Structure formats: C-alpha cells, structure tokens
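Under its mutagenesis annotations, Swiss-Prot gives V166 to E the following note: Reduces the unit conductance from 40 pS to around 20 pS; displays outward rectification with half maximal activation voltage shifted to more positive potentials. The note that Swiss-Prot attaches to the published mutagenesis V166 to L is: No significant effect on the unit conductance. V166 to M appears in Swiss-Prot as a mutagenesis experiment; the accompanying note says: Moderately reduces the unit conductance. The Ca(2+) binding site feature in Swiss-Prot is assigned to E259, E261, D278, E281; the stated evidence is similarity to another entry. The feature domain 'CBS 1' is assigned by Swiss-Prot to 551-609. What Swiss-Prot records for 626-687 is domain 'CBS 2'.
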Amino acid sequence: MEELVGLREGSSGKPVTLQELWGPCPRIRRGIRGGLEWLKERLFRAREDWYFLVALGVLMALISYAMNFAIGRVVRAHKWLYREVGDGHLLRYLSWTVYPVALLSFSSGFSQSITPFSGGSGLPELKTMLSGVVLENYLDIKNFGAKVVGLSCTLATGSTIFLGKVGPFVHLSVMISAYLGRVRAKAVGDTESKAKEVEMLSAAAAVGVATVFAAPFSGVLFSIEVMSSHFSVWNYWRGFFAATCGAFMFRLLAVFNSEQETITSIYKTRFRVDVPFDLPEIFFFVALGFICGILSCVYLFCQRNFLRFIKTNRYTSKLLATSKPSYAALVALVLASVTYPPGVGRFMASRLSMAEHLHSLFDNNSWALMTRNASPPWPSEPDPQNLWFEWYHPRFTIFGTLAFFLIMKFWMLILATTIPMPAGYFMPIFIIGAAIGRLLGEALSVAFPEGIVAGGEVYPIMPGGYALAGAAAFSGAVTHTISTALLAFELTGQIVHALPVLMAVLAANVISQNLQPSFYDGTIMAKKLPYLPWIRGRQIGSYPVTVEHFMNSNLTTLAKDMPLEEVVKVVTSTDVSQYPLVETRESQTLVGIVERTHLVQALQTQPASWAPGQERFLQDILAGGCPTQPVTLQLSPETSLYQAHRLFELLTLQALFVTSRGRAVGSVSWVELKKAISTLINPPAPK
C-alpha cells in the first residue's frame, strides 16, 4: 500500500508523509533529521579521513589493551598453579607443560577450523596484497575473531613457547580498516577505489605496530619498510595520525587502570646520560652489528629450510594435513619440557616472562662483575627488583647461561614458527638480539673492568647499551629494516645510544641484505605466494635485458572487423581475463582493452533487431554498449627489465601489453617478469 502524502500549510509545496504531518513534535524531529544528515555529509566526505583514522587507532588500542589484560590474568593463573602444586616433580612438571599444550592445541584447532588464513604472522600475505595481488577472503571480518582468540591463547603460554603479537596485530588492524572502509562505502553509497583502500591499509599497518609497543614513529617507519617497496609521502600523515591516536590511547588505558602514573615508555632504562659510551666503543658496536648480521643469516637460512623440511617430510606433512592441533600439542610439549625450571630451564631464565627478559637484559649494571666476588642465591620466585638473579648459576656463570639461552632459543624459535597458529615472531627475535648484545657487553666489562681509559677519563662499560644495540641490530637484520633502531629508543625512552645503535643496525643489514632474503620474503617464498623478486641496484645487468627478451609473444587479440563467430571461438578457447582490442586484423593497432566478462555478457544478449543470417562483427557489439577500457600504459620492446620492474612495483600492476609503433606485439605479466629476474639473478649453467 502506498504511503499517503500531503502538503503542510505555508510550506513551499514539497510533499511530506502524513505521519510526519500528524506525528508529535514535527519540528524537533525535522531538526534532528537535518542534523544527522549534515553530520553524515560532513563525516563521509570523500577527502575527510580523520574520523576514520581516529576510530581505527582507538579501536585497536582497546583491543590490544584488552588482550594484554586477559592474557596477563591467564599467565598469572599458570604461575599460581605451578607454585601451589607443591614440591612433587611430577605434579610440577604436569602443571608446567599441560597448560601451554592445551592452550596451543586449542589456538591451532580453533583458528584453523574457522579459516586457514588466521595462522602465522600475516605480514607476508599483507605485503603481497599491497603489491597488487588479490587474496580472496583474507580480510573478511570472520577471520578477525579467529585471529583474536587464537593469538590470545598463543600469548597466554608465556615465554614457554616464546612468541609475540606484532605480525598478527598488524593483520587485525588491517582487517578492521577494511571493514570500516566497507561501512563507509555503504553509508556513502559508493564503491571505494583501489588506491584509497591501499592508502588506508598502509595506515592500518602502522597502527598495528604502534598499539603493540606504544611507538608511533617506529610503527609507521617499520610498516613502510616491511610492507611497501614504494610509499607515497602524501600518505605519511595518515599513518602518523592513526598511529599516534592508537599509541596514546594504549598508554592512556594503562594510566586509567593504575598500572602507570603517567604516560611513559614500556621498558624504562637507567643508562648514564652524561657520557653513555666512549669513542673507542664505537668499534665494538659496529662489530656487534656484523655479528648480528652473520647470525641473522644463519637463522634465516635454518628457518626457511626447516620449514621446507617440515612441509615435505612424509610424517610431519601428513600430521599437519590431518591433525594440526596434534602437531601443535606435540611441539608445545617439547618446548615446555625444555623450559621446565627445575630442569634445563634453570640455565635459560625460563621463569621470566618476555617483558621481564627485556627488563633484565637492559640492566646497565655488569652481572659478571657483580658476581665476581659474590654468589647470589637462586630465589624461590623471581625477584622483580633483581631479575638478573635468574640469569646466574654458580657453575654455569653469566656467560654460560646467556650462551645457553641463545643456543636453545635459536632452534626452539625455529621449531615454534612451524606451528599453524596465529603468532608473531618479531618480539622473540628482538629478545634474542638483546641477549647477543648482553653477552658481548658482559665480555667487554670483564675485559675492561675499570672501563675504557681515553684521555685520562674512565668510562665504565654498560652491558645494557650493548643489549639495546643487539636487539635493534638482530631484529633489523632478520626483517631487513632500519627502523628497529628507532623502535629501541621509543621502547626504552632513552636516545643516548642513538649513533652506536644506528651504526650497529646498518652494519647488520649490510650482511643480511646481501646474503639472505628477509624473514617475511622468505616466508612468501616458502608459502609460494605471488611476489616479484627484488632487483638489488643496477649493477647486475638489468638494463641490457629488454622486454622483447622475455615478453609473451603469443598474444590473442580481438579486431573490430572480426566476425562474431571467430570472436566466440576465441572466447571459448582461451581463459584470459581481458583481451587487447585492435583496429583491424591487418594493422593490429592497439586501441583498447575488452574485459572477458563484459564481452561474454554482450554476446549472450544480442539485440533482437538483428536480422537472422546477417553477418555481424565485433564492432557491432561494441557499438551496442559493450564497455571498453583505454590503454593508459604500455611497454615498448626496448624497455629495460629494470624499468618494467619499477613500473610494476610502483603502480601495483598485474600485466601490461607491449606495442611497437602502435602494433600489439606481446604482453608482460608477473609470470614473465619474475622468470626474467630469476634467470638474471641465477643464470642457468652453460651447456
């Protein structure tokens, strides 16, 4: 039944519903409706993004803090259970191992049962998406719940499994950003452009890092280095604005919950400010960077090959295919047994949480000098004021526990990365790097117990400064980033070691970037995700190689003067998504692009006015309304491989046509470009 309308007395003549005419308080309701329409118009402007970025930052800060709060309660319950079971070794062992085994198996089973995209870090897939590849259903909101629950269970295992939350939280932030983008597009009644979506996803990646560490500057820079090969400076403010909102809200919640008196850094340090290091120590910081670079190459090589072994081994591949929770439980049992405190875990500070690991490693006092004439007892519980007691053993010494910690955590982390569950891998790498730096710093403090003498002044060595540099250098070398130096400063709240830390990070990257792909690039290769290899500079001869050497010359074109019978044969015999449109079959002059879906739809709905038996051509279909796209960008056969690679990366392209004097002569897609780069980097052996 149609709604009745009428005219209000004294109105301009615009009809309104009778319900509005006779309803209570019509003027107030009209005012409220007008205000809401004005608010909608203001909020959903095409170029207004501040409200979107604020909502994204605040939401991710709330989620991050809520997860930390819940995880902290679960970890505290685990410690209470381990403490209250008594002195029986069997009960203590079961209380220590069953907890992480149950949590990890549930994390793997729950997340994988909902969606397989919820496992792992998520950063390799996001990096692939931002390069232009479409991964279906990867940003669906249903993945969000699976990722949150699975990640919470993973982190609730504590330092036993030794995993973090950076990568999965970036994935969560990007999913929220994609969902908010769809909501905004629906409210406006328009579809969001691909470029706009990429801009918002880049800002969301920065928010994910910032709300984990409360570090907006390094969050933006780290997300740019990891996720993008090219970045628009115009989009800079989005990342910084959203990351600042998220980091501020994250630390503000800690103040509201009486965890902090004011907004401060997460891992506060007490490094000497007047003279934090002497000039000769620069050499040791650079040497530490080279050591971290070499060790990062060893780690990346072992991790990538072990992951390949797990996937190809007959037994492990079958277990992963049939019962992922069983594999997760088996690995968790191994890791928990190794870290059992009365056993081997006594020599690797296994009772400390990951945050306590960093707090203790950043201590500016020399443990080796403090234990030279004293032997502190091993407390029944970790002492918050003396966490370094957990690193000391009278027979093993500080150097033994640090070295043993590095050796054990090295292979344990590699094993943990094979578990199909939501988990981050940056924080464990950061802690391992801090242990490397701490070991070198303790060795230097013993070698120079009175400090380094230069010009008559004595400056004692602070091992905590080397731990800070090692954390930034090793994590930067593994991820191929420089922003980890800034992250170390934002985490500790001190910048007194800015120059030596940055030099260590650069030295580590010199080694790792020339010998191994980054952790995320290696994962992309292991998962066989579509990606373009990186051409490192111009010195490898990418300019002499031109497009005509690797383009696909078997190009199927559609000419305007082609009969419809031949068009149908071409469409049914090929499965390409788009066809190059040429002027005539003889000239082969490229004039546009026809999408396969539009062409099939036009062929199926031929006009009824066409006389039967009359020969029709493709131009008749085009004149009837079949849409075509202009060719805005094309390659020349003389275009170099380096230039083609830069175009594909910069514009996130999937394929381009090759023309010579206007004639369509071939095409280049990711497949041809990747094969050409791989052949250039690893040329085949001469026959």
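Heads up, residue numbers simply count up from 1 along the chain you see.
Note that Cβ sites are derived from N, Cα and C of the backbone, with glycine treated the same way.
Positions of the features from Swiss-Prot, shown on the structure.
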residue : record               : CB count, 10 Å
V166    : mutagenesis position : 25
D278    : Ca(2+) binding site  : 18
E281    : Ca(2+) binding site  : 23
Composition by DSSP (helix, strand, coil) of residues within the domain 'CBS 1' (551-609): 19 helix, 16 strand, 24 coil
Whole-number Å value for how far V166 (mutagenesis position) lies from D278 (Ca(2+) binding site) (Cα to Cα): 34
Across the domain 'CBS 2' (626-687), average pLDDT on the 0 to 100 scale: 77
Cα-Cα distance linking V166 (mutagenesis position) and E281 (Ca(2+) binding site), given in Å to the nearest integer: 32
Secondary structure content, the domain 'CBS 2' (626-687) (per DSSP, counts of residues): 23 helix, 16 strand, 23 coil
Conformational class of V166 (mutagenesis position) under the three-state DSSP mapping: helix
Conformational class of D278 (Ca(2+) binding site) under the three-state DSSP mapping: coil
